[in-house]
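Working notes for the structure below.
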Amino acid sequence: MKTPEDCTGLADIREAIDRIDLDIVQALGRRMDYVKAASRFKASEAAIPAPERVAAMLPERARWAEENGLDAPFVEGLFAQIIHWYIAEQIKYWRQTRGAA
């Protein structure tokens with residue numbers, strides 16, 4: 001993949017963006033593997049949401065955004081959506097693997 005400075009046209013730019021988007025989707029898949037693995041360590045469904053963990057994660061993601069020149073509120077909101085979706089998926093997975101309804 002070319003650096004942004006080495007791109008000679010929109011085709012190069014779009015190819016790089018598509019590659020980055022694929023990397024993001026693959027990272028989300030790897031994240032799901034860990035989310036499912038975490039369910040092994042949750043004694044009950046009620047332990048899954050872990051609001052204290054979410055409360056600690058979001059400001060850290062906002063800080064990472066700032067350190068990378070991105071809009072912190074946008075990134076924090078994006079991660080809030082990501083995290084809450086994964087929590088819902090982990091609950092479904094926990095129920096499936098524990099035989100719960």
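Cβ from N, Cα, C; glycine included.
Sequence unchanged from the original; the noted substitutions are absent.
What Swiss-Prot records for 4-94 is domain 'Chorismate mutase', and it gives sequence analysis as the kind of evidence.
In the three-state DSSP reading, Lys42 (mutagenesis position) counts as coil. The Cβ of Lys42 (mutagenesis position) lies under 8 Å from the Cβ of Ile48, Gln90, Trp94, each of these being in the same chain and 6 or more residues away along the sequence. Marked as substrate binding site by Swiss-Prot: Arg14, Arg31, Lys42, Gln90.
Around Ala37 (mutagenesis position), no same-chain residue at least 6 positions away in sequence has a Cβ under 8 Å from its Cβ. Following the DSSP three-state reduction, the secondary structure of Ala37 (mutagenesis position) is helix. Looking at Swiss-Prot, you'll find the mutagenesis Ala37 to Ile noted as follows: Increases the rate constant for the mutase activity by a factor of 1000, and also increases the lyase catalytic efficiency by a factor of 6.
Swiss-Prot documents Lys42 to Glu as a published mutagenesis change and attaches the note Loss of both lyase and mutase activity at any pH tested.
Annotation of the published mutagenesis Lys42 to Ala in Swiss-Prot: Active across the entire pH range from 4 to 9. 11-fold reduction of the affinity for isochorismate and 7-fold reduction of the catalytic efficiency for lyase activity. 6-fold reduction of the affinity for chorismate and 15-fold reduction of the catalytic efficiency for mutase activity; the original residue is retained in the structure shown.
In Swiss-Prot, a published mutagenesis experiment is listed as Lys42 to Gln, annotated Loss of mutase activity. 15-fold reduction of the affinity for isochorismate and 3-fold reduction of the catalytic efficiency for isochorismate-pyruvate lyase activity.
Swiss-Prot gives this note for the published mutagenesis Ala43 to Pro: Slight reduction of the affinity for isochorismate and of the catalytic efficiency for isochorismate-pyruvate lyase activity. Slight reduction of the affinity for chorismate and of the catalytic efficiency for mutase activity. All protein chains shown were included, and the count of other CB atoms within 10 Å of the CB of Ala43 (mutagenesis position) stands at 6.
According to DSSP, Ile87 (mutagenesis position) is assigned to a helical segment. In sequence order, Ile48, Pro49, Val54 are the residues near Ile87 (mutagenesis position), counting only same-chain partners six or more apart with C-beta under 8 A. While the structure shown retains the original residue, Swiss-Prot records the mutagenesis experiment Ile87 to Thr with this note: 4-fold reduction of the affinity for isochorismate and 3-fold reduction of the catalytic efficiency for isochorismate-pyruvate lyase activity. 4-fold reduction of the affinity for chorismate and 15-fold reduction of the catalytic efficiency for mutase activity.
Here the CA atom of Ala43 (mutagenesis position) lies 45 Å from the CA atom of Arg14 (substrate binding site). The average pLDDT computed over the domain 'Chorismate mutase' (4-94) stands at 97.
Cβ neighbour count for Arg14 (substrate binding site) (all protein chains, 10 Å cutoff from its Cβ): 11. Separating the Cα atoms of Ala43 (mutagenesis position) and Arg31 (substrate binding site) is a whole-number distance of 21 Å.
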